[in-house]
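Copied over from Swiss-Prot:
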{"type": "MUTAGEN", "residues": "Cys195 to Ser", "note": "Slightly reduces activity"}
{"type": "MUTAGEN", "residues": "Cys314 to Ser", "note": "Abolishes activity"}
{"type": "DOMAIN", "residues": "333-454", "note": "domain 'Thioredoxin'"}
{"type": "ACT_SITE", "residues": "Cys374", "note": "active site, nucleophile"}
{"type": "ACT_SITE", "residues": "Cys377", "note": "active site, nucleophile"}
Amino acid sequence: MALAVTSSSTAISGSSFSRSGASSESKALQICSIRLSDRTHLSQRRYSMKPLNAESHSRSESWVTRASTLIAPEVEEKGGEVEDFEQLAKKLEDASPLEIMDKALERFGDQIAIAFSGAEDVALIEYARLTGKPFRVFSLDTGRLNPETYRLFDAVEKQYGIRIEYMFPDAVEVQALVRNKGLFSFYEDGHQECCRVRKVRPLRRALKGLKAWITGQRKDQSPGTRSEIPIVQVDPVFEGLDGGVGSLVKWNPLANVEGADVWNFLRTMDVPVNALHAQGYVSIGCEPCTRPVLPGQHEREGRWWWEDAKAKECGLHKGNIKEEDGAADSKPAAVQEIFESNNVVALSKGGVENLLKLENRKEAWLVVLYAPWCPFCQAMEASYIELAEKLAGKGVKVAKFRADGEQKEFAKQELQLGSFPTILLFPKRAPRAIKYPSEHRDVDSLMSFVNLLR
């Protein structure tokens, strides 16, 4: 795997960020840079304005040296005013993505870049083009992307006349990970370690050469982790060119845009898209950790499907997760209840224990173990309620058991809980519950499961 990463990097020339348009040199003097100084609040930055005279990198430079870091021109520090990015985010709350992109590029010039993942965030590049301003694009090549994603990279470069800056993982770190744990260790002990080596550390190197970056995050992508992302913020996790906490600004122009609207924009503007989208993929990452979503599933359920909803961030946007594992269980109490229907029985822990004890039941029971804050539970709510209506009076009780918080350990030990949602069928004459094995949570699939085993 280390050899694959190394060989792929040699195939791509240049590591300084690409610029859009042949007029970038003439515009360089008009672009201003921003220098960070001491601050008292993370939402504020002190900056000074100075004309930027950037010299392009010589093509004779070693690509290894240039790929290891993104070098931004140095500027002198001068006294300046304080900018409050929390207030700016509020001002831009009703702004269009185009307005937000224009503001970001105007403010940071060539010290800001678009993070491109090879999915629908190609919309960011189109918005940048529409501003008429120079822009830069970078992407993380983990060495394990789908072929369709690499083809999209090529199509985007040709469409916009740019060179995407590809950042690669450290070959030594990848080699150590694979030799010690194998190629697919993330299926057994979680994806965080692999993502840290292949994505987070390369991103950290990239951002150290910038003062701001632009992402394609949307609030509707993951209610569990992204529901509160602002239009613009001081990055809570990564450092920028000037170093230290608060030295990097993060822009999210699509934060308030729904996925359907993004796709309407892409179709209208005839923008190249990843061929995987036509195969049912929505959220696209590395090949082993990405799959198509199914009816009744949330788009992020196509990523790291073997893990809980709260774990479905790779670390690039870790600041979205405001609570750690233990704290997450204390949050759901304030979340609106789901699976509310006269045909769905709400079970207590005692009720579940009784089901476990019975070997001969008068009726079969179908029980969903859920957490109301889980976006994947929310996504199957309509299907489950419809199923309950169809099974009413037909010898199968449909129920729910809230298995987060204090009940989580009990559910893990006694009810086969691995992730939310978990669906169990307690047959009429069987001592053990049968766990629904599929990710298909549409009405027909669930009904077939019940009818075959009831």
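Keep in mind that glycine also has a Cβ here, set from the backbone N, Cα and C atoms.
For all the noted positions, this structure keeps the original residue and models no substitution.
As the structure is a computational prediction, the values presented were derived from the model and not from experiment.
Residues of the domain 'Thioredoxin' (333-454) grouped by DSSP class, helix first, strand second and coil last, total 48 helix, 24 strand, 50 coil. In this view, Cys195 (mutagenesis position) is surrounded by 22 other Cβ atoms within 10 Å of its Cβ, with every protein chain counted. You'll find the Cα of Cys195 (mutagenesis position) roughly 25 Å from the Cα of Cys377 (active site, nucleophile).
Note on the domain 'Thioredoxin' (333-454): mean pLDDT across this stretch is 90.
Cys195 (mutagenesis position) falls within a helical segment according to DSSP.
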